[in-house]
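These features come from Swiss-Prot:
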- H79 to A: Abolishes both iron-binding and enzyme activity (MUTAGEN)
- H79, E80, H112, E113: Fe cation 1 binding site (BINDING)
- E80 to A: Abolishes enzyme activity and impairs iron-binding (MUTAGEN)
- H112 to A: Abolishes both iron-binding and enzyme activity (MUTAGEN)
- E113 to A: Abolishes iron-binding, substrate-binding, and enzyme activity (MUTAGEN)
- E116 to A: Abolishes substrate-binding and enzyme activity (MUTAGEN)
- E116 to D: Reduces enzyme activity by 97% (MUTAGEN)
- H237 to A: Abolishes both iron-binding and enzyme activity (MUTAGEN)
- H237, E238, H270, E271: Fe cation 2 binding site (BINDING)
- E238 to A: Abolishes substrate-binding, enzyme activity, and impairs iron-binding (MUTAGEN)
- H270 to A: Abolishes iron-binding, substrate-binding, and enzyme activity (MUTAGEN)
- E271 to A: Abolishes iron-binding, substrate-binding, and enzyme activity (MUTAGEN)
- E274 to A: Abolishes substrate-binding (MUTAGEN)
Amino acid sequence: MSTNFEKHFQENVDECTLEQLRDILVNKSGKTVLANRFRALFNLKTVAEEFATKPEEAKKAIEYIAESFVNDKSELLKHEVAYVLGQTKNLDAAPTLRHVMLDQNQEPMVRHEAAEALGALGDKDSLDDLNKAAKEDPHVAVRETCELAINRINWTHGGAKDKENLQQSLYSSIDPAPPLPLEKDATIPELQALLNDPKQPLFQRYRAMFRLRDIGTDEAILALATGFSAESSLFKHEIAYVFGQIGSPAAVPSLIEVLGRKEEAPMVRHEAAEALGAIASPEVVDVLKSYLNDEVDVVRESCIVALDMYDYENSNELEYAPTAN
C-alpha cells in the first residue's frame, strides 16, 4: 500500500491534457523521470474521481492509468497505479484490477496491491475472484491481501459500517481495514497486544493498527513499531505505510532499521523508504542517499522518489505539476 507520495505530487490538471498526462505516465518519450510519472498519475486520479459529474473523462482517465500495467518495467509504479485505482472509488477500475490480481505474469507486489484496491472499491462483484486468489495464489502476501479485501467488502456491505462509531480520521485514504470503533475503548497497551497477536484474524489486527494510527501519539507510534517483529511481510509493510501517513519523526529510528534489513522483503523495505521520504526530516536524507544503489529495484526507486519528495518539501516551489516531454 502506498499513498504517501500523493500529497507531494498532486497538482491541478489544467496544465496538461489527459493525453499529455497519459504520455507522461507511460513514459512515451522514454525520457520521463519517475517522479514526473508519479505526478501525472495523481493528476489522472483527480479526473478519475469525478465519475459522478464527468463520467466520460473519468472513464478515459481510468483507461489511461491502466495502460501502465501492460509493458511497464517499474514494479514500484505499477503497484502505485493499482493503489490509485482503488482510491478513486470508481468501479470502472474493477475489471482491470481483477485481471491484474489474477495475472501471474505481474509481480506479487503489484497483484497484492490490485487485490487491496478491490477491497478499497468495496466491489462485491470481485468476491469470487478474491476468494479464489485467497486460496490458490502462490504468494502469501497476495493471499493475505485477498483475505483482508474480502473482510473489508463484507464489512462495507454487511451493515457493520453503518452501526460502528469510528473516530473521524485525519486521513483521506481508504484503508485495507477500518479502525476499531470508539466503543471498544481500548487502551494503547491493549491495542498493541491485539496488533501483535498472531492468533487473531488479520483483519482485526489491522483494525488495531489503524486505531493506533488515528491516536497518533508517540506512545501509539512506539506501539506500532513493535509490529515490525511480525512474521508477515504484508503486515510489516502496512506498519511502514502508516508511519508515513502519521509523518512523525518519532517513527524515523524504526523505519531506518527496517530499511537496513537486507533480508527483509522488498515490499517492506520500499515502504519504509517511502515513509521516510514522507516524514521529510533532515536526518533521513543521508539514509535515503545510501540506498540509491540498492540491488533491489523497488527499494532503489523508492529512495529516488523519496528524495525528490524531500527536495520539494524543503524548497520554495509553489507549483509541482508535470510537464509534457
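Think of each number as a place in line: the chain as shown, counted from 1.
Every residue gets a Cβ built from N, Cα and C, even glycine.
Locations of recorded Swiss-Prot features on the structure.
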residue	record	DSSP (3 states)
H79	mutagenesis position	helix
H112	mutagenesis position	helix
H237	mutagenesis position	helix
H270	mutagenesis position	helix
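Each of the mutagenesis positions H79, H112, H237 was scored by the number of other CB atoms within 10 Å of its CB, and the largest score is that of H112.
Neighbour counts of Cβ atoms within 10 Å were taken for the mutagenesis positions E80, E274; the minimum is at E80. Among the mutagenesis positions listed (H112, E116, H237, E238), H237 has its Cα nearest to the Cα of E271 (mutagenesis position).
Cβ-based neighbour count (10 Å, all protein chains) for E116 (mutagenesis position) stands at 28. Its own atom aside, the Cβ of E271 (mutagenesis position) has 31 Cβ atoms within 10 angstroms in the protein chains shown. Considering only the mutagenesis positions E80, E116, H270, the residues lying within 10 A of H237 (mutagenesis position) on a C-alpha to C-alpha basis are H270. Neighbours of E80 (mutagenesis position) among the mutagenesis positions H112, E113, E116, E238, H270, E274, defined as a Cα within 10 Å of its Cα, are E113. Within 10 Å of the C-beta atom of H270 (mutagenesis position) sit 31 other C-beta atoms, taking all shown protein chains into account. The subset of mutagenesis positions (H112, E113, E274) lying with their Cα within 10 Å of the Cα of H79 (mutagenesis position) consists of H112, E113, given in sequence order. A simple way to gauge crowding: the CB of E113 (mutagenesis position) has 30 other CB atoms within 10 angstroms, across all the protein chains here.
For the pair formed by H270 (mutagenesis position) and E238 (mutagenesis position), distance between Cα atoms is given as 11 Å, rounded to the nearest Å. Cα of E113 (mutagenesis position) to Cα of E274 (mutagenesis position): a distance of 16 Å.
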